[in-house]
Amino acid sequence: MERWFKSLFVLVLFFVFTASAADKLPNIVILATGGTIAGSAATGTQTTGYKAGALGVDTLINAVPEVKKLANVKGEQFSNMASENMTGDVVLKLSQRVNELLARDDVDGVVITHGTDTVEESAYFLHLTVKSDKPVVFVAAMRPATAISADGPMNLLEAVRVAGDKQSRGRGVMVVLNDRIGSARYITKTNASTLDTFKANEEGYLGVIIGNRIYYQNRIDKLHTTRSVFDVRGLTSLPKVDILYGYQDDPEYLYDAAIQHGVKGIVYAGMGAGSVSVRGIAGMRKAMEKGVVVIRSTRTGNGIVPPDEELPGLVSDSLNPAHARILLMLALTRTSDPKVIQEYFHTY
């Protein structure tokens, strides 16, 4: 009988200490949306032609049991698609769900698994619309989960580490891949295939993860999250904004088509510092006469588009075309005043 009581006492102590340790860990929700990180292929050497969004969130979490030493994790399957199929309506609902989660006292941060092709767009949308300073971290992968040396598991582990760290609060939405922590405002995909594809060439990264430790190096001055004026919690749809590309012989009829399809805004991915051909100028002016807001950006990948009174439209500041489209959609939910919208682009 005495031995039985001793065994029971040890068992009770074990559960008490286990529960105590779990209570000290941050509570992180992992929202899965699909992408290559949840991709599956026929063989371990196949890194193209795989099916994105084939695996569920529980499979992703169970593949990295170490995450449970970093946080109390809970998985939620929000969607399961290749990110080229992500739409504004889905991202709007994603932002609303994240806001719901972060409003809870029992949630300390959110990790979102996503495809690499459009992760910068989704991340920037949430960067402008999440109303909390709790960490929100997007994570992705360039190789499917079934690949030899898949990058997804380590990326997921590091994303949970970042989301659970108190230093991560108030930094806006972040994107974590390959040991680097990028701001959603600046990060962009720069290579179609290589692992080290996400960069912020001009501005640099927020930090890095080395040897299981987070080293933050920068903060951004641009407004975001709790300091953003954009609130989508009650929205059901977003204004339609298209991107038109500038190139030799770019035709005016592209603007005609956009106008006919009822766009509210056009982002021009221009040559150089937002240069526009005579055909593009004619198209822009025609669109602006119809009340369409036009933003000039650059197709170069880096640099600021400065104001030019001789050219029509507003300027994107340092936002690339994909990011500029996100900001213009949100701006149009509040105003169509060009002066106010231009100030948004210099502020966010």
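Cβ atoms are placed via backbone N, Cα and C, with glycine included.
Unsubstituted: the structure retains its original residues.
Database features, via Swiss-Prot:
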type     : residues              : note
DOMAIN   : 26-348                : domain 'Asparaginase/glutaminase'
ACT_SITE : Thr36                 : active site, O-isoaspartyl threonine intermediate
BINDING  : Ser83, Thr116, Asp117 : substrate binding site
VARIANT  : Leu177 to Ile         : In strain: NCPPB 1125
VARIANT  : Lys199 to Arg         : In strain: NCPPB 1125
VARIANT  : Met288 to Leu         : In strain: NCPPB 1125
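In sequence order, Thr33, Gly34, Gly35, Ala52, His114, Gly115, Thr116, Asp117, Thr118, Val119, Ser122 are the residues of the chain that are 6 or more apart from Ser83 (substrate binding site) and have a CB within less than 8 Å of its CB.
Shown in sequence order, Gly35, Thr36, Ala82, Glu84, His114, Gly115, Thr118, Val119, Ala140, Lys189 are the same-chain residues outside Ser83, Thr116, Asp117 whose Cβ sits within 8 Å of the Cβ centre of the substrate site. Between the alpha carbons (Cα) of Lys199 (variant position) and Leu177 (variant position) lies a span of roughly 10 Å. Of the recorded positions Thr36, Thr116, Thr36 has the largest number of other Cβ atoms within 10 Å of its own Cβ. Cβ neighbour counts within 10 Å, taken over all protein chains shown, single out Leu177 as the most crowded of the variant positions Leu177, Met288. Over all protein chains present, the Cβ of Asp117 (substrate binding site) has 18 other Cβ atoms lying within 10 Å.
Taken together, the residues of the domain 'Asparaginase/glutaminase' (26-348) have an average pLDDT of 98. Between the alpha carbons (Cα) of Met288 (variant position) and Thr36 (active site, O-isoaspartyl threonine intermediate) lies a span of roughly 39 Å.
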